[in-house]
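Engineer: Summarising the annotation, Swiss-Prot assigns active site, charge relay system to Ser191, Asp256, His285 and lists similarity to another entry as the type of evidence. Listed in Swiss-Prot as a mutagenesis experiment, Cys34 to Ser is described as follows: No defect in starvation-induced thermotaxis plasticity. Impaired starvation-induced thermotaxis plasticity and loss of localization to neuronal sensory endings, when associated with S-35; S-38 and S-39. For the mutagenesis result Cys35 to Ser, the note given in Swiss-Prot is No defect in starvation-induced thermotaxis plasticity. Impaired starvation-induced thermotaxis plasticity, when associated with S-34; S-38 and S-39 or S-36; S-38 and S-39. Loss of localization to neuronal sensory endings, when associated with S-34; S-38 and S-39. Here the residue is the original one, while Swiss-Prot reports the published mutagenesis Leu36 to Ser with the comment No defect in starvation-induced thermotaxis plasticity. Impaired starvation-induced thermotaxis plasticity, when associated with S-35; S-38 and S-39. For the mutagenesis of Cys38 to Ser, Swiss-Prot gives this note: No defect in starvation-induced thermotaxis plasticity. Impaired starvation-induced thermotaxis plasticity, when associated with S-34; S-35 and S-39 or S-35; S-36 and S-39. Loss of localization to neuronal sensory endings, when associated with S-34; S-35 and S-39. The structure shown keeps the original residue. Mutagenesis annotation in Swiss-Prot: Cys39 to Ser, described as No defect in starvation-induced thermotaxis plasticity. Impaired starvation-induced thermotaxis plasticity, when associated with S-34; S-35 and S-38 or S-35; S-36 and S-38. Loss of localization to neuronal sensory endings, when associated with S-34; S-35 and S-38; the structure shown retains the original residue. A mutagenesis experiment is reported in Swiss-Prot for this position, Ser191 to Ala, and the note states: Impaired starvation-induced thermotaxis plasticity. For the mutagenesis experiment Asp256 to Asn, the note given by Swiss-Prot reads: Impaired starvation-induced thermotaxis plasticity. Under the heading of mutagenesis, Swiss-Prot lists His285 to Ala and annotates it as follows: Impaired starvation-induced thermotaxis plasticity.
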Amino acid sequence: MSSGAPSGSSMSSTPGSPPPRAGGPNSVSFKDLCCLFCCPPFPSSIVSKLAFMPPEPSYTITEDNKLVLIEGRAAWPHQEVDMANCVEMRITRTRRRNRVACTMIRPLPNSHFTLLFSHGNAVDLGQMTSFLYGLGFHLNCNVFSYDYSGYGCSTGKPSEKNLYADITAAFELLKSEFGVPKEKIILYGQSIGTVPSVDLASREDLAALVLHSPLMSGMRVAFPGTTTTWCCDAFPSIEKVPRVKCPTLVIHGTDDEVIDFSHGVSIYERCPTSVEPLWVPGAGHNDVELHAAYLERLRSFIDMEASAIRVTAPITNATSTNSRTISNGTSS
């Protein structure tokens, strides 16, 4: 293996979403669900109790913006690579006055795109750094990521409102501090990370969007078969994705035990700029990236489809993949 390559010939599983408690959201007790969704006027704060599971911080940040992993909580297996040479840390502040920890990972020189990665609900940046380095190496992309409020070295408490403020602050830092223009930023959201990714993509014109195991909304995860977005619903990505204007790749395992496969299909169908999706037969919520098709599809998406599709007019009823208009006047 050439110098600087991540250890191993394939991607290791992300620690992004460890097995959920009691079998995941679909097996939460009726009492828990009543407490979760039927206690206005603060449904979003109640949702947070089940949606967010921040671990004990796995890292610290030095005064000169270096990442220090805490032994026993996170590891850097790439022995041939000096982490200090390719990983930079920053702290930014959100509009809700929380401090958010961010990392810029540069596995290779002269990468064209930067992934803005939003991780799962039970990890922090320290635990994700090794995976993000490997992902960037295999895709020839820089990777910029951040911790949600209440995770890692970020202050505050995790909540839906903070999710949106966190990604906005990270996005602004990526542009201002690192000089990355919008047209070279690819959003990548995994699991709960698809929620802020869809929100930002619905407001900004970016290079592309990757949605890995997305959810339609909180109510639809907790109550399978729900077809209406209620006023108390949290994380309503299904209502925002029709406003996305950049090429969008949806990835989902057909046997996902946490966020049902139907969520990925519905997000794909509602997005006016979705490209050929990656449905991984037999994959669950935590092992999609172990399949060879994962990296293959991401490479082709980034090399051939990122920045290629643009919606020319707002989509008012994007319910079918046959109702998409793209900039060259063709349909897909």
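Please read every residue number as a count from 1 along the shown chain.
The backbone N, Cα and C atoms fix where each Cβ goes, and this holds for glycine too.
Are these features on the surface or tucked inside, and what touches them?
Structural biologist: In three-state terms derived from DSSP, Ser191 (mutagenesis position) belongs to a helical segment. There are 25 other Cβ atoms within 10 Å of the Cβ belonging to Ser191 (mutagenesis position).
Using a 10 Å radius centred on the Cβ of Asp256 (mutagenesis position) and all shown protein chains, the other Cβ atoms total 22.
Its own atom aside, the Cβ of His285 (mutagenesis position) has 24 Cβ atoms within 10 angstroms in the protein chains shown. DSSP assigns His285 (mutagenesis position) to coil in the three-state reduction, outside any helix or strand.
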